[in-house]
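Now, the feature entries from Swiss-Prot:
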- 6-111: domain 'SSB' (DOMAIN)
- Gly5 to Asp: Increased frequency of precise excision of transposon Tn10 derivatives (mutant SSB-200) (MUTAGEN)
- Leu11 to Phe: Increased frequency of precise excision of transposon Tn10 derivatives (mutant SSB-202) (MUTAGEN)
- Pro25 to Ser: Increased frequency of precise excision of transposon Tn10 derivatives (mutant SSB-202) (MUTAGEN)
- His56 to Tyr: In SSB-1; destabilizes the tetramer (MUTAGEN)
- His56 to Leu: Reduces DNA-binding affinity (MUTAGEN)
- Phe61 to Ala: Reduces DNA-binding affinity (MUTAGEN)
- Val103 to Met: Increased frequency of precise excision of transposon Tn10 derivatives (mutant SSB-201) (MUTAGEN)
- Pro177 to Ser: In SSB-113; strongly reduced exonuclease I (sbcB) stimulation. SSB still self interacts, reduced interaction with PriC (MUTAGEN)
Amino acid sequence: MASRGVNKVILVGNLGQDPEVRYMPNGGAVANITLATSESWRDKATGEMKEQTEWHRVVLFGKLAEVASEYLRKGSQVYIEGQLRTRKWTDQSGQDRYTTEVVVNVGGTMQMLGGRQGGGAPAGGNIGGGQPQGGWGQPQQPQGGNQFSGGAQSRPQQSAPAAPSNEPPMDFDDDIPF
């Protein structure tokens, strides 16, 4: 089976400004946000703490764009899953320009994190094709967070019933000999 590659971006960061929303001729919403992610480390030579911030352009489409425009504000913390896209455009002087963005389409996810800052969505709102939570390799969803996925219809979360175990419960009250 031939591999086509993987193009997936996961970001957790804070908005640098309020979302910019516009509408396409077909009525679909498009929201542009800038997301800051920061990394901290201690400089081995000086012992001083250093920090580097990266700014990411993120484009949300459809219902996700509408949700972002209504609930996200400058400083909001958000979890994003999308794809990298580079697009070409021509500036006013006729020069070709390129920009790389994280595009969040139907298969992507936007989840608001943190508390309700100045009135956010009610806790537990879930729109679209959210995936079951938990398991290895999947992001842990904070309690009370609001997850919005790009699916067109709302699906209830389904959890698998716990498999019965034949093992006795673990007893942690034993004395440890060391």
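Glycine is treated like the rest: Cβ placed from N, Cα and C.
Leu11 (mutagenesis position) has His56 as its nearest neighbour among the mutagenesis positions Gly5, His56, Phe61, Val103, going by CA to CA distance.
Of the recorded residues, Pro25 (mutagenesis position) and Gly5 (mutagenesis position) place their C-alpha atoms 33 Å from one another.
His56 (mutagenesis position) sits 11 Å from Val103 (mutagenesis position), taking the CA atoms of both as reference points. In this structure, Phe61 (mutagenesis position) is part of a beta strand by DSSP. Sequence-distant neighbours of Gly5 (mutagenesis position): no residue of the same chain at least 6 apart has a C-beta under 8 Å from its C-beta. Over all protein chains present, the Cβ of Pro25 (mutagenesis position) has 5 other Cβ atoms lying within 10 Å.
In this structure, the CA atom of Phe61 (mutagenesis position) is 8 Å away from the CA atom of Val103 (mutagenesis position). Residues near Val103 (mutagenesis position) in space but far in sequence (CB under 8 A, at least 6 apart, same chain), listed by position: Val58, Val59, Phe61, Gly82, Gln83, Leu84, Arg85.
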